[in-house]
Amino acid sequence: MKVLFRSDSSSQIGFGHIKRDLVLAKQYSDVSFACLPLEGSLIDEIPYPVYELSSESIYELINLIKEEKFELLIIDHYGISVDDEKLIKLETGVKILSFDDEIKPHHCDILLNVNAYAKASDYEGLVPFKCEVRCGFSYALIREEFYQEAKENREKKYDFFICMGGTDIKNLSLQIASELPKTKIISIATSSSNPNLKKLQKFAKLHNNIRLFIDHENIAKLMNESNKLIISASSLVNEALLLKANFKAICYVKNQESTATWLAKKGYEVEYKY
C-alpha cells in the first residue's frame, strides 16, 4: 500500500506531529511525506521520500495523490479541515486516516486520537458512521526506547527534568527553571531549532545546577534519571505515563487543553501558562 503522510514541522509549529508520524510510519512498507519547507522544519531528518509542497492548497495535495497513485493518506495537520477531507475524498477516493487531538469533526475512514483521555464515544456524530475510531493510550505512538527504559530502574541523577517540546517558542523552560530552587539539579531538554536556545545556553552557564541537553539521543533515559518531570501537556505525557514517572504537565496552547483537563481529573499536577 502506497502511504502519504501530510504533516508539517517548524520552529513555530514544533516537532510533535512529525515525531509521532515517524513512529506510525514503521507500520507501513511504502511511505512518503508531503511537507511545506518551513523554517526550522525536520524535513532533512525524515528517512522517507519527501514531496516539498509550494503552498497549503488542498488542490496541490489532491494532484500529488492522483499523480503518484497513493492509496492511504495520513493527515496529521491542524490546518486541514473536515471540508478539506471531504474534497480530498471526492476528488481522489483515497483512504484517509486523520489524527485528532481536540475532538473535532473529521471525514475519514480511520480516526486516530493517541491521547490518553480519548475514547471512541467522544466521536459519535463527528465522524462517518463506518469510520474506524482508534482512541486512547493503547494507540499511543511511543518510540521504542521508552518501552526499553520502562524496564529499567535508574539511579536518579536529576531532581527535575524540564521539556517543553523541541522548539519551546515561549521560552517556558527558562522561566520554569528559574523558579525552582538553585540547590536542585535540573536537566533541560530541547533542540537546536529552539529560537530561544542562546538565552537557555547563557542561563545554563550562569547556573551550575542546570544541565542543558540539546538534540539528546535518549530523552527516555534522561526522564527516567529524574525525580520529577515538568513537561508540556503533549505527547510527552504518554511517555511519562509509560515510564510511570512523577510529573507535572504544563498546558500552554489550546490543543493541549483536553489532555490537561483529563490529567487534572485523574489527580495529576497541571499548570496553565498562556
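Glycine is treated like the rest: Cβ placed from N, Cα and C.
Per Swiss-Prot, the feature active site, proton acceptor maps to HIS17; the stated evidence is experimental evidence. Under the three-state DSSP scheme, HIS17 (mutagenesis position) falls in the helix class.
Feature annotation from Swiss-Prot assigns substrate binding site to PHE15, GLY16, ARG143, SER234, SER235, GLU239.
Counting only same-chain residues six or more apart in sequence, the Cβ atoms lying under 8 angstroms from the Cβ of HIS17 (mutagenesis position) belong to SER7, ASP8, SER9, ASP76, HIS77, PHE99. Record note (Swiss-Prot) on the mutagenesis of HIS17 to Phe or Leu: Abolishes catalytic activity.
A mutagenesis experiment is reported in Swiss-Prot for this position, HIS17 to Asn, and the note states: Strongly impaired catalytic activity.
For the published mutagenesis TYR78 to Phe, Swiss-Prot gives the following note: Impaired catalytic activity. Less than 8 angstroms from the CB of TYR78 (mutagenesis position) sit ASN255, each of them six or more residues away in the same chain.
For the mutagenesis of ASN255 to Ala, Swiss-Prot gives this note: Impaired catalytic activity. The structure shown keeps the original residue. According to DSSP, ASN255 (mutagenesis position) is assigned to a helical segment.
The C-beta environment of PHE15 (substrate binding site), restricted to residues of the same chain at least 6 apart in sequence and closer than 8 Å, consists of SER9, LEU42, GLY165, GLY166, THR167, SER191, SER193. A simple way to gauge crowding: the CB of ASN255 (mutagenesis position) has 16 other CB atoms within 10 angstroms, across all the protein chains here.
Spatially close to SER235 (substrate binding site) yet at least six residues away along the chain are GLY16, LYS19, ARG20, VAL114, LEU141, ILE142, judged by Cβ distances under 8 angstroms. Non-local neighbourhood of ARG143 (substrate binding site): VAL23, ALA220, each in the same chain, at least six residues away, with C-beta under 8 Å from its C-beta.
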